[in-house]
Amino acid sequence: MGSDRSCVLSVFQTILKLVIFVAIFGAAISSRLFAVIKFESIIHEFDPWFNYRATKYLVNNSFYKFLNWFDDRTWYPLGRVTGGTLYPGLMTTSAFIWHALRNWLGLPIDIRNVCVLFAPLFSGVTAWATYEFTKEIKDASAGLLAAGFIAIVPGYISRSVAGSYDNEAIAITLLMVTFMFWIKAQKTGSIMHATCAALFYFYMVSAWGGYVFITNLIPLHVFLLILMGRYSSKLYSAYTTWYAIGTVASMQIPFVGFLPIRSNDHMAALGVFGLIQIVAFGDFVKGQISTAKFKVIMMVSLFLILVLGVVGLSALTYMGLIAPWTGRFYSLWDTNYAKIHIPIIASVSEHQPVSWPAFFFDTHFLIWLFPAGVFLLFLDLKDEHVFVIAYSVLCSYFAGVMVRLMLTLTPVICVSAAVALSKIFDIYLDFKTSDRKYAIKPAALLAKLIVSGSFIFYLYLFVFHSTWVTRTAYSSPSVVLPSQTPDGKLALIDDFREAYYWLRMNSDEDSKVAAWWDYGYQIGGMADRTTLVDNNTWNNTHIAIVGKAMASPEEKSYEILKEHDVDYVLVIFGGLIGFGGDDINKFLWMIRISEGIWPEEIKERDFYTAEGEYRVDARASETMRNSLLYKMSYKDFPQLFNGGQATDRVRQQMITPLDVPPLDYFDEVFTSENWMVRIYQLKKDDAQGRTLRDVGELTRSSTKTRRSIKRPELGLRV
């Protein structure tokens, strides 16, 4: 009878877990569809447009052609060896899904919809992987909580909403699956689990440059266990299998190549691999000789190996056989390094330090359950707990110095918070007791009800907060911006697509477009036109050329752009409707990057006022007002307002017609409805041999043209 009841209870628990997990999977997907419901099925932001373009190339061509793809429509005139400079995991996975749906199941689905819905689908897989990982750390109840947290937590949703077709859409899934198999392998010594961890590590390497995090975290875990005296044959078989298979497999990715054995980023893994061989040998020798001799041999051996390792690594790095640390790595330890030495890295908003409120905004009450969970793991310090603690400490620091690394911190916050909350529920939701003194005291029951009820209420607030943040903050595609009319109605600002469509329909197919690198992928993806620079940022000098053109006087800019066969110049201007992400706000980064290459020609100080202010009104410096970007941004802007005095709603400064010098070398050919995107065409040389400035002055003196300008009806800022 008892066994039957136990069997029925076990079946019921299994069914209940399945139902809960189906609900979690549904919540993970549905919460990421706000962008499609509010806007449409569209690729978001910047990098996803390149990934989408590359995926289309893959499905229209063979995988061989994809790996050997040379793109002559980017980085003109240099081009880009695209197939050998990208992580193909995202594109190949999408192409496989598209092929399976279209050719195996006969569904006439477009590749764009596969790309748009890719991230929500894999978020469900992430929830499963987090469940399995947390179950290895504590138990199934903690695993379900962790899965529920990761399914809707804003810190992960920010990079996995529908349309966010970026590498992180699949990378966090692979991160958690790799860690799950690693913990299983470390606990059991299973070569199969270690092999699975290595294969998913290879998959991770193919999908995201952040694979280096795994490359260093797993060796750190092994190193800490060795220092704690917890070496075992299980640990040896798990790590050596993972490292050997994972390293060889990762070297098959063209973009990675020999980096695992020739880069400082990977040397920790190699060093721990060598160390664990020595420890294994020492463990064998320990049984053959006396303890005193063993200690002497081990101390001498470790000292010699440490010295030889440091000297060898330094020598190989000096000789160029091992690549030094990258600029992004240095910027993690010195937050001013990139700003001083590599401004192109510092100019990326994702590389800025995170503000403290962002931790609560992205994780809600999980952020204060997080340290409690880590503390509980310290109390019961198992080998797998050491991994979570190391993960927590490292990512807590890294997320504090770089915004984008909040994404890697979020999973361990969910895991640790689930451990803490599960422990609380284990105690306060257990209403069965054999102790009579608790049974006769209603205060104990009341305490349990209050504590458990409070945390259930916090869970409700967490769901409410996560839904609100997802809907309002993380579901905008950035190429279409939501705003409001003066009467409060929703208005969609579609200037980006309007401008790119104009370029696509009104310019020659081989036209070259100069714009700041932020918009290169979008121009290539939506306008299908050749660009000088894009978001790949592999050539700092080429980016500096565009920055120099924007910062130079008009005549000099014209010559620079003409040398590079540019036909059109595209600038983003937000002064009319209050869009703060425009080129004027990014202008100082353009100046700093170009100053790093041409310090004698471009000086940041020249763009400030005598008082050291960055201004765009009548008090702006002459260098600022004569720069090409200033002229293109503010051309005809004051004439929009009665009396000729316009207010830049981003900088909150007054602009008059006298503040804006005329343009003589460029023709305005397009300005979007809300003046966010402005496109100019380089003028042809004068047929009579006159300079374009002389022609412009003659035209202004002989005629006075009036332009009919319509102001948009948007009354609120973006």
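Residue positions begin at 1 at the first shown residue.
Yeah, the Cβs are placed from backbone N, Cα and C, and that goes for glycine too.
Don't expect the noted substitutions in this model, because it carries the original residues.
The structure displayed is predicted, hence computed values, not measured ones.
Cβ neighbours of Asp47 (mutagenesis position) (same chain, under 8 Å, six or more residues apart in sequence): Asp166, Asn167, Tyr521, Asn535. Looking at Swiss-Prot, the entry for mutagenesis of Asp47 to Ala says: Lethal; impairs the catalytic activity.
Annotated Mn(2+) binding site per Swiss-Prot: Asp47, Asp166, Glu168, in sequence order. In the three-state DSSP reading, Asp47 (mutagenesis position) counts as helix.
One mutagenesis experiment catalogued in Swiss-Prot, Arg159 to Ala, is accompanied by this note: Temperature sensitive and staurosporine sensitive. Annotation for Arg159 (mutagenesis position): spatial neighbours Ala119, Asp166, Glu168, Ala169, Ile172, Leu407, criterion Cβ-Cβ under 8 Å with sequence separation of six or more.
Swiss-Prot gives this note for the published mutagenesis Ser160 to Ala: Temperature sensitive and staurosporine sensitive. In the three-state DSSP classification, Ser160 (mutagenesis position) falls within coil. Its Cβ placed at the centre, Ser160 (mutagenesis position) has 26 other Cβ atoms within 10 Å.
Of all Cβ atoms in the shown protein chains, 31 besides its own fall within 10 Å of the Cβ of Gly163 (mutagenesis position). One entry in Swiss-Prot concerns the mutagenesis experiment Gly163 to Arg. Its note says: Temperature sensitive and staurosporine sensitive.
Secondary structure from DSSP puts Asp166 (mutagenesis position) in coil. As a published mutagenesis entry, Asp166 to Ala appears in Swiss-Prot alongside the note: Lethal; impairs the catalytic activity.
All chains included, 22 other C-beta atoms sit within 10 angstroms of the C-beta of Glu168 (mutagenesis position). One entry in Swiss-Prot concerns the mutagenesis experiment Glu168 to Gln. Its note says: Lethal; impairs the catalytic activity.
Among the mutagenesis entries in Swiss-Prot is Trp208 to Ala, noted as: Lethal; abolishes interaction with OST1 and WBP1. Around Trp208 (mutagenesis position), the same-chain residues six or more apart in sequence whose CB sits under 8 Å from its CB are Tyr87, Gly89, Asn167, Glu168, Ile170, Ala171, Leu174, listed in sequence order.
Recorded in Swiss-Prot as a mutagenesis result, Val393 to Ile carries the remark: Staurosporine sensitive. Proximity of Val393 (mutagenesis position) to non-local residues of its own chain (separation of 6 or more, Cβ distance below 8 Å) is seen for none. Reduced to three states, the DSSP call for Val393 (mutagenesis position) is helix.
A mutagenesis experiment is reported in Swiss-Prot for this position, Arg404 to Ala, and the note states: Lethal; abolishes interaction with OST1 and WBP1. Taken residue by residue with DSSP, Arg404 (mutagenesis position) is part of a helix.
Per Swiss-Prot, dolichyl diphosphooligosaccharide binding site is recorded for Arg404, Tyr521, and the stated evidence type is similarity to another entry.
For the mutagenesis of Trp516 to Ala, Swiss-Prot gives this note: Temperature-sensitive. The structure shown keeps the original residue. When secondary structure is read from DSSP and collapsed to three states, Trp516 (mutagenesis position) falls in the coil class.
Here Swiss-Prot notes a mutagenesis experiment, Tyr519 to Ala, with the remark: Temperature-sensitive. Taking Cβ-Cβ distances under 8 Å and a sequence separation of 6 or more, the neighbours of Tyr519 (mutagenesis position) in its chain are Phe46, Leu570, Ile572.
Among the mutagenesis results in Swiss-Prot, Gly520 to Asp has the note: Temperature-sensitive. The residue drawn here is the original one.
Among the sequence features in Swiss-Prot, the mutagenesis site Lys586 to Ala is noted as follows: Temperature sensitive.
Cα spacing between Arg404 (mutagenesis position) and Ser160 (mutagenesis position): 13 Å, rounded to the nearest whole number. The Cβ neighbour count for Gly520 (mutagenesis position), using a 10 Å radius over every protein chain in view, is 25. Cα to Cα, Lys586 (mutagenesis position) and Ser160 (mutagenesis position) are separated by 26 Å. The distance from the Cα of Gly163 (mutagenesis position) to the Cα of Gly520 (mutagenesis position) comes to 18 Å. Annotation for Trp516 (mutagenesis position): same-chain Cβ neighbours under 8 Å, separated by at least 6 residues, are Val533, Val546, Gly547, Met550, Val571, Ile572, Asp583, Lys586, Met590. Its Cβ taken as reference, Tyr521 (dolichyl diphosphooligosaccharide binding site) is surrounded by 24 other Cβ atoms within 10 Å in the chains shown. The distance from the Cα of Gly520 (mutagenesis position) to the Cα of Ser160 (mutagenesis position) comes to 22 Å.
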